[in-house]
Amino acid sequence: MLAFIRFLFAGLLLVISHAFAATVQDEHGTFTLEKTPQRIVVLELSFADALAAVDVIPIGIADDNDAKRILPEVRAHLKPWQSVGTRAQPSLEAIAALKPDLIIADSSRHAGVYIALQQIAPVLLLKSRNETYAENLQSAAIIGEMVGKKREMQARLEQHKERMAQWASQLPKGTRVAFGTSREQQFNLHTQETWTGSVLASLGLNVPAAMAGASMPSIGLEQLLAVNPAWLLVAHYREESIVKRWQQDPLWQMLTAAQKQQVASVDSNTWARMRGIFAAERIAADTVKIFHHQPLTVVK
């Protein structure tokens, strides 16, 4: 009798395992998991955002060795995790030590270590660094399916769609807006082919198109004048920022945004590093506040 019970139990486990089997198309091809992963390591911030959206907790995150790189809204859904280094160069040793049963990697950043990662655990390869808003939502849906939360993710995406529509209704449709990141010697315009640019476009705003095939071109003040947005939103990566120097240039006052005092600084982590459901909602909320001349929430 005991042997029979053990046989039935083993069969039940097999049925449960196959009940959770999922197959998707990732950036490498067909990807299948036979059971729901329990020990997940993510190598991009957007993947942590997606897991948080369905309350799945990763054991490891490539957080650039700084937990505050993760948005507070995302952290609220997670428990303390192990950092596995930077997104650009995650530590294979740290990842292996966690004994993951799923690694979610970025097809742009991690193609070079894909085979090495596969020696540790199954690797779901998705876009993150160079994705658009629509592609990010598709990736979130894939992640939801692979962690056994397909229905929950679909519900969260519907909620997200409704929230974004509410924020969009509070913005003047068709307003020309430009967002860019500013360093000491460089300003990068995020066009509608980038994640942030496409989030703003989804809100009904008029975002610059790609320039000469470049989705995130480095431009000068004269080129910015040619774009001439009604609103200019800037994420300053450095304290010494080229845009701050431009503001002392006589040409600056020729910008419509400058003339109307519609130049705003935004959090670089939220607007440029993070991508995902929570991140898009924060950007939408920030944009409404900016357009209505309200102070932004300080990110901690």
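Including glycine, each Cβ sits where the backbone N, Cα and C put it.
Model, not experiment: these values are computed from the prediction.
For reference, Swiss-Prot has these:
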type	residues	note
DOMAIN	39-295	domain 'Fe/B12 periplasmic-binding'
MUTAGEN	LYS68 to Cys	No change in citrate-mediated Fe(3+) transport
MUTAGEN	GLU93 to Ala	Retains 10% of wild-type citrate-mediated Fe(3+) transport
MUTAGEN	GLU93 to Cys	Retains 17% of wild-type citrate-mediated Fe(3+) transport
MUTAGEN	GLU222 to Arg	Retains 16% of wild-type citrate-mediated Fe(3+) transport
MUTAGEN	GLU222 to Cys	Retains 32% of wild-type citrate-mediated Fe(3+) transport
MUTAGEN	TRP246 to Cys	Retains 8% of wild-type citrate-mediated Fe(3+) transport
MUTAGEN	GLN248 to Cys	Retains 92% of wild-type citrate-mediated Fe(3+) transport
VARIANT	LEU8 to Val	In strain: B
Near GLN248 (mutagenesis position), which residues of its chain come within a Cβ-Cβ distance under 8 Å, counting only those 6 or more away in sequence?
none
How big is the gap, in Å, between the Cα of GLU222 (mutagenesis position) and that of LYS68 (mutagenesis position), rounded to a whole number?
35
Local Cβ density at LYS68 (mutagenesis position) - other Cβ atoms counted within 10 Å:
12
Go through GLU93, TRP246, the listed mutagenesis positions, and name the one with the sparsest Cβ surroundings, counting other Cβ atoms within 10 Å.
GLU93
For GLU93 (mutagenesis position), just give me the three-state DSSP call.
helix
Tell me the Cβ neighbour count for GLU222 (mutagenesis position), meaning other Cβ atoms within 10 Å of its Cβ, over all protein chains shown.
9
Reduce the DSSP letter at LYS68 (mutagenesis position) to three states and note it down.
helix
Rounded to the nearest Å, what's the C-alpha distance separating LYS68 (mutagenesis position) and GLU93 (mutagenesis position)? Just drop the number here, would you?
23
